[in-house]
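Here is the structure we will look at, set down as structure tokens.
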Amino acid sequence: MAKFASIIVLLFVALVVFAAFEEPTMVEAQKLCQRPSGTWSGVCGNNNACKNQCIRLEKARHGSCNYVFPAHKCICYFPC
């Protein structure tokens, strides 16, 4: 019984040591470039509608209403 317990403890210690030396994997963030929506018309006042239109119609990653002088415009974000 004591031999079994020492094997379990040894396996646990080996697992802890292995986990301590494991490097965390980091995913590199992809840069996004912005440009005004080509399908949006008028002043942008609804972020969700702008986002959906950018994603569905222009195949962008994201979209939002941003202030660009003189009004809010729908801006789409694409991978650079």
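The backbone N, Cα and C atoms fix where each Cβ goes, glycine too.
What you see is the original sequence, not a version with the noted changes.
These come from Swiss-Prot:
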type	residues	note
MUTAGEN	Gly38 to Arg	Strongly increased antifungal potency
MUTAGEN	Thr39 to Gly	Decreased antifungal potency and increased sensitivity to inorganic cations
MUTAGEN	Ser41 to Arg	Slightly decreased antifungal potency
MUTAGEN	Gly45 to Met	Increased antifungal potency
MUTAGEN	Ile55 to Arg	Slightly decreased antifungal potency
MUTAGEN	Leu57 to Arg	Decreased antifungal potency
MUTAGEN	Ala60 to Trp	Decreased antifungal potency and increased sensitivity to inorganic cations
MUTAGEN	Asn66 to Arg	No effect on antifungal potency
MUTAGEN	Tyr67 to Gly	Decreased antifungal potency and increased sensitivity to inorganic cations
MUTAGEN	Tyr67 to Ala	Decreased antifungal potency
MUTAGEN	Ala71 to Arg	Slightly decreased antifungal potency
MUTAGEN	Ile75 to Arg	Decreased antifungal potency
MUTAGEN	Tyr77 to Ile	No effect on antifungal potency
- Task: Please list residues from the chain of Tyr67 (mutagenesis position) whose Cβ is under 8 angstroms from its Cβ, counting only those at least six apart in sequence.
- Result: Lys73
- Item | Which listed residue (Thr39, Ser41, Asn66) has most other Cβ within 10 Å, given these are mutagenesis positions | Asn66
- Task: Anything within 10 Å of Tyr77 (mutagenesis position)? Look among the mutagenesis positions Gly38, Ser41, Gly45, Leu57, Ala71, comparing CA atoms, and list what you find.
- Result: none
- Item | For Ile55 (mutagenesis position): intrachain residues, at least 6 apart, with Cβ closer than 8 Å | Arg61, His62, Gly63
- Note on the structure: Cβ-Cβ distance under 8 Å, sequence separation of 6 or more, same chain as Ile75 (mutagenesis position); the residues meeting this, in order, are Gln34, Arg35, Pro36, Ser37, Cys50, Gly63, Ser64, Cys65, Asn66, Val68
- Do me a favour and check the Cα-Cα span between Gly38 (mutagenesis position) and Leu57 (mutagenesis position); whole Å is fine. 9
- Message: Cβ neighbours within 10 Å, counted over all protein chains: which one of the mutagenesis positions Leu57, Ala60, Ala71 has the most?
- Response: Ala60
- Message: Give me the long-range Cβ neighbours of Gly45 (mutagenesis position): same chain, 6+ apart, Cβ under 8 Å, in sequence order.
- Response: Cys65, His72
- Task: Count the other Cβ atoms sitting within 10 Å of the Cβ of Tyr77 (mutagenesis position), across every protein chain shown.
- Result: 18
